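Student: Sharing a structure with you now.
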Amino acid sequence: MTKLLEINHIQTLCFAKGFSPARLNVATSPFRISRRGGGGYCSNACIPYRLKFTCYATLSAVVKEQASDFSGKEAALLVDELRSNFNSGRTKSYEWRISQLQNIARMIDEKEKCITEALYQDLSKPELEAFLAEISNTKSSCMLAIKELKNWMAPETVKTSVTTFPSSAQIVSEPLGVVLVISAWNFPFLLSVEPVIGAIAAGNAVVLKPSEIAPAASSLLAKLFSEYLDNTTIRVIEGGVPETTALLDQKWDKIFFTGGARVARIIMAAAARNLTPVVLELGGKCPALVDSDVNLQVAARRIIAGKWACNSGQACIGVDYVITTKDFASKLIDALKTELETFFGQNALESKDLSRIVNSFHFKRLESMLKENGVANKIVHGGRITEDKLKISPTILLDVPEASSMMQEEIFGPLLPIITVQKIEDGFQVIRSKPKPLAAYLFTNNKELEKQFVQDVSAGGITINDTVLHVTVKDLPFGGVGESGIGAYHGKFSYETFSHKKGVLYRSFSGDADLRYPPYTPKKKMVLKALLSSNIFAAILAFFGFSKDS
């Protein structure tokens, strides 16, 4: 079958093999990428696509993806197969769960180099960033699940009430069934495998749909999952919109989606048809409020780490904008400039430690933000672009118009607007004027301001005096609130999001009181009222026909 790939997919795919995606003629789609006198084959196992390339500025082409047909019928058969295997009880045992988790850990250890290469092909992600942000985080989550799985699976004993005496009660976790994980392109390994770890630990059958915009990672995940995991209950489906649509038309026991709000609405609408519960890991405009009493160098370094050293700003928890006072702004900007040069050199566009923009579409989106009326003249640092390499230098802007798209939309790139206020407390109103973000950051030594920030700022998560690190704490839930998402995961929260907590009450055949059965009499009512009010003395009096007032 010839699959028509999205333009973004093709552009990303071309760049992964060293061909400039910036000159693609997007006016014609589908299109053929051709060259006089021959073609080329992407032999890398991570990207199984046959392409023909060109030397010309204007290109047109069809890309043939070497993949099997995947229609609604195939999707239905897949879900039926996985549900049958789930219903057999195969995934519910501790032995199956632990073996699959151990296989994931082994996969990460044995294929770390392949994973790193795929992340570089898709995003030019530096090796150390790939290890810290994706590989080590995923391995850590897997090892925690292996260590704690027996404890997580154990029933939780809870208290019973006097009305059920004698009895005992437990909360028993059970797997939901067959679940769908749809992941994002910006951290394509972490955001694919981490929720799958939770789904497996909870005993589910799972289908992973990786993002087609990160084709090298998508192809690698399909290859590795088929090699390391139980394919009768764990599958990867590659593809774009048609494949995702076919999957969403099926009945799932849960859908876990990481991505943007626009697609999330489509996911929710599809899930509503079958009353399927969803987890939506989205994003938003994550603010960093910077007080004037901070260690300026440390604050600047940590803001950079949570912006440009975090996939070049293409992160849902990355710093989207900074708020500080008018008097302090120039000092903060100078500190950021100094540390940016230390991190990325005088020409950041040539730095190997700065990821590229994922594809031409997102590059153009960011470029248009910079060129918007009233924005370009607000640049105080950076603003350099290189379209052929899909790179934008770390860019700082001061007091861009509130009505600009840069302040109304999630930036998701290396542009950092700084908004100034008279008093640092005025920053709270700026944050509250926007939808609730996935993360919010505060830099201060003022404990009262810190307390107020935690109490008054509604966000998925908060880090004080740093950025993004809260997501590495596995005992903290990671998820959004409001428009930044629904539900949470990481650590035990991943296990719980893919589990149903079933309440179970155990009773014997003894202690069968007549009080609960007809005929209902005034005496029974007196005794039951006393019992339900936990007044044992009154219950005894009522049992013998006396009221507590007699």
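Each residue, glycine too, has its Cβ placed from N, Cα and C.
Sequence unchanged from the original; the noted substitutions are absent.
Per Swiss-Prot, the features are:
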| type | residues | note |
| --- | --- | --- |
| ACT_SITE | Glu281 | active site, proton acceptor |
| ACT_SITE | Cys316 | active site, nucleophile |
| BINDING | Gly259, Gly260, Ala261, Arg262, Val263, Ala264 | NAD(+) binding site |
| MUTAGEN | Cys142 to Ser | No effect on solubility, but decreased activity |
| MUTAGEN | Val263 to Ile | No effect on substrate specificity, but decreased affinity for NADP(+) and increased affinity for NAD(+) |
| MUTAGEN | Cys310 to Ser | No effect on solubility, but no effect on activity |
| MUTAGEN | Cys316 to Ser | No effect on solubility, but loss of activity |
Student: Out of Ala264, Cys316, which of the recorded positions is least crowded by other Cβ atoms within 10 Å?
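Tutor: Comparing Cβ neighbours within 10 Å for the recorded positions Ala264, Cys316, Ala264 has the fewest.
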Student: For Cys142 (mutagenesis position), list the number of other Cβ atoms lying within 10 Å of its Cβ atom.
Tutor: 25
Student: Which state, by DSSP, holds the residue listed as 'active site, proton acceptor': helix, strand or coil?
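Tutor: The residue listed as 'active site, proton acceptor' sits in a strand per DSSP.
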Student: Which one is it: of the recorded positions Cys142, Glu281, Cys310, Cys316, whose Cα lies the shortest distance from the Cα of Ala261 (NAD(+) binding site)?
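Tutor: The answer is Glu281.
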Student: Show which residues of the chain containing Cys310 (mutagenesis position), separated from it by at least 6 in sequence, have their CB under 8 Å from its CB.
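Tutor: Same-chain residues close to Cys310 (mutagenesis position) (Cβ under 8 Å, separated by 6 or more) are Ala133, Ile317, Gly318, Thr467, Val468.
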Student: Pop the Cα-Cα gap between Cys316 (mutagenesis position) and Arg262 (NAD(+) binding site) into the table, whole Å please.
Tutor: 14
Student: When you put Cys316 (mutagenesis position) at the centre and draw a 10 Å sphere around its Cα, which of the recorded positions Gly259, Gly260, Ala264, Glu281 have their Cα inside it?
Tutor: Gly259, Gly260, Glu281
Student: Between Cys142 (mutagenesis position) and Gly260 (NAD(+) binding site), what C-alpha distance do you get in Å?
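Tutor: Rounded to a whole number, the Cα-Cα distance is 26 Å.
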Student: Tell me the Cβ neighbour count for Glu281 (active site, proton acceptor), meaning other Cβ atoms within 10 Å of its Cβ, over all protein chains shown.
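Tutor: Glu281 (active site, proton acceptor) is surrounded by 25 other Cβ atoms within 10 Å.
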Student: Enumerate the residues of the same chain, Gly259, Gly260, Ala261, Arg262, Val263, Ala264 excluded, that satisfy the criterion Cβ within 8 A of the mean position of the Cβ atoms of the recorded NAD(+) site; list them in sequence order.
Tutor: Phe257, Arg265, Ile266, Ile267, Leu282
Student: Under DSSP, is Gly259 (NAD(+) binding site) part of a helix or a strand, or is it coil?
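Tutor: DSSP assigns Gly259 (NAD(+) binding site) to coil.
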